[in-house]
Amino acid sequence: MGSLDTNPTAFSAFPAGEGETFQPLNADDVRSYLHKAVDFISDYYKSVESMPVLPNVKPGYLQDELRASPPTYSAPFDVTMKELRSSVVPGMTHWASPNFFAFFPSTNSAAAIAGDLIASAMNTVGFTWQASPAATEMEVLALDWLAQMLNLPTSFMNRTGEGRGTGGGVILGTTSEAMLVTLVAARDAALRRSGSDGVAGLHRLAVYAADQTHSTFFKACRLAGFDPANIRSIPTGAETDYGLDPARLLEAMQADADAGLVPTYVCATVGTTSSNAVDPVGAVADVAARFAAWVHVDAAYAGSACICPEFRHHLDGVERVDSISMSPHKWLMTCLDCTCLYVRDTHRLTGSLETNPEYLKNHASDSGEVTDLKDMQVGVGRRFRGLKLWMVMRTYGVAKLQEHIRSDVAMAKVFEDLVRGDDRFEVVVPRNFALVCFRIRAGAGAAAATEEDADEANRELMERLNKTGKAYVAHTVVGGRFVLRFAVGSSLQEEHHVRSAWELIKKTTTEMMN
């Protein structure tokens with residue numbers, strides 16, 4: 001086993017300063033280190049387009065290149081930065097690359113980076129209002145701004161024109177957390193409603209989602225203690241463009257109720273990961289209301305598009321759901337991690353998650369006039385996430401953010417038209433936002449004579465494309481068929497990147513088919 005080398009000669013190149021006091025926040029060092037870090041970031045964004053999107057490294061490569069044990073003695077920061085450049089960057093998958101089309105984007109911006117940097121420097125831990133009033137109030141303000149941009153009902157806002165509302169929001173790390181905390185709240189409400197003593201009735205609770213729902217939902221259900229046998233995955237098909245069919249949902253919920261189970265929670269998705277399908281929010285809410293089940297809307301990706309009036313209809317009926325989450329870190333120029341969860345009645349959430357140890361008690365919390373965000377999440381500690389979201393909205397404004405969304409959608413439309421213009425390919429599902437699902441169609445050539453052959457041809461096309469380093473695309477399975485996903489939205493992408501990727505796809509396909 002490896003061990004810490006305490007021999008000073010092993011690190012003779014990095015001598016420790018004799019008699020120097022350790023000052024990790026020395027003002028001169030902070031300025032020097034951050035200047036170098038900012039220069040690195042700026043250079044990275046200038047050069048990332050020329051880097052292979054996918055790295056050519058093997059598992060364990062980094063331990064072979066860097067020290068297996070931590071150094072005993074100090075090293076100049078320049079040495080640390082040199083190792084970052086020489087060893088870490090070559091092993092990165094470059095999500096910031098304009099040639100990255102594989103997954104939903106992790107967008108970023110100068111304002112978000114600055115906000116995240118400042119929040120990290122302040123390093124506040126705003127678990128209660130008193131622990132950092134500005135951190136809590138900034139988060140509340142940013143969430144209410146975003147709620148207005150999304151035209152959410154005031155019932156989801158922390159503050160209304162009449163003062164503090166009954167609803168509100170919290171910024172979490174991921175959609176997984178948003179689903180987990182709302183599942184816990186729904187679970188507890190259903191247990192109370194069914195007259196169960198504690199968790200004794202947990203085995204009777206049932207939850208529902210379409211088979212296109214993100215896997216994180218099914219994971220969160222297990223974490224919340226739901227019996228896997230009662231987690232319903234409702235089949236979808238081409239007849240509903242792979243969105244959840246309210247009639248099938250009603251059938252499943254009614255069958256469970258008739259069997260003595262308690263329908264507890266329904267997850268509707270606006271913009272599924274596989275194909276960008278949209279579940280009909282209003283109709284789903286109407287079905288769930290028959291059983292007093294909690295309805296959550298997962299709009300992690302496509303929720304950002306709903307700041308544009310032309311996409312807002314995808315949230316119609318949201319006033320009848322219990323919670324909704326969306327992730328600005330996907331498509332709203334705000335770096336990871338930033339998932340915004342809104343609930344119509346915060347008391348239902350805090351009732352399940354509240355903790356009040358003696359050492360956290362204070363007059364502000366006891367007054368009921370403030371929000372203690374620790375009571376809307378799993379943990380207690382939390383980052384100052386609201387700052388970067390506020391800085392993005394304050395710096396760019398609604399119009400620029402809408403322009404960003406519309407530009408990505410327009411570029412996706414360009415790609416969709418290019419695909420439709422080549423009879424070797426087909427667009428598999430309607431393009432609702434900025435994701436195009438396409439494939440080499442069966443019958444396009446000898447290498448794709450049957451549907452099964454076409455599946456293999458598409459798999460080979462994806463692998464060949466990704467090996468070039470010039471583009472990165474991913475796949476999914478829709479209707480039993482292997483499909484390529486082309487997701488537009490990287491912050492540095494322009495139309496010429498989309499067209500270049502298409503030329504590479506055409507060229508590679510021609511080489512394969514011949």
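Using N, Cα and C of the backbone, Cβ positions are placed for all residues, glycine too.
Every residue here is the original one, so none of the noted swaps is modelled.
If you check Swiss-Prot, you get these features:
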type	residues	note
BINDING	Phe104, His214	serotonin binding site
MUTAGEN	Ser106 to Ala	Slightly increases enzymatic activity
BINDING	Thr175, Ser176, Thr273, Val380, Gly381	pyridoxal 5'-phosphate binding site
MUTAGEN	His214 to Tyr	Abolishes enzymatic activity
MUTAGEN	His214 to Ala, Phe or Gln	Reduces enzymatic activity 50-fold
MUTAGEN	Asp298 to Ala	Abolishes enzymatic activity
MUTAGEN	Ala300 to Gly	Reduces enzymatic activity 7-fold
ACT_SITE	Tyr359	active site, proton donor
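Features per Swiss-Prot, on structure.
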| residue | record | DSSP (3 states) |
| --- | --- | --- |
| Phe104 | serotonin binding site | coil |
| Thr175 | pyridoxal 5'-phosphate binding site | helix |
| His214 | mutagenesis position | coil |
| Asp298 | mutagenesis position | strand |
| Tyr359 | active site, proton donor | helix |
| Val380 | pyridoxal 5'-phosphate binding site | coil |
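Neighbour counts of Cβ atoms within 10 Å were compared across the recorded positions Phe104, Tyr359; the minimum falls on Tyr359.
The shortest Cα-Cα distance between Ala300 (mutagenesis position) and any of the recorded positions Phe104, Tyr359, Gly381 is the one to Phe104. Here Val380 (pyridoxal 5'-phosphate binding site) comes close to Phe127, Thr355, Lys374: these same-chain residues lie at least six apart in sequence, with C-beta atoms under 8 angstroms from its C-beta. Counting every protein chain shown, the Cβ of Ser176 (pyridoxal 5'-phosphate binding site) has 19 other Cβ atoms within 10 Å. Cβ environment of His214 (mutagenesis position): Thr175, Thr269, Thr272, Thr273, Asp298, Ala300 lie under 8 Å away, each six or more residues apart in the same chain. Around the Cβ of Thr175 (pyridoxal 5'-phosphate binding site), the number of neighbouring Cβ atoms within 10 Å comes to 23. The separation of Tyr359 (active site, proton donor) from Gly381 (pyridoxal 5'-phosphate binding site), Cα to Cα, is 14 Å.
For the pyridoxal 5'-phosphate site listed in the record, the two most distant Cα atoms among Thr175, Ser176, Thr273, Val380, Gly381 lie 30 Å apart.
The number of other CB atoms found within 10 A of the CB of Gly381 (pyridoxal 5'-phosphate binding site), across every protein chain shown, is 10.
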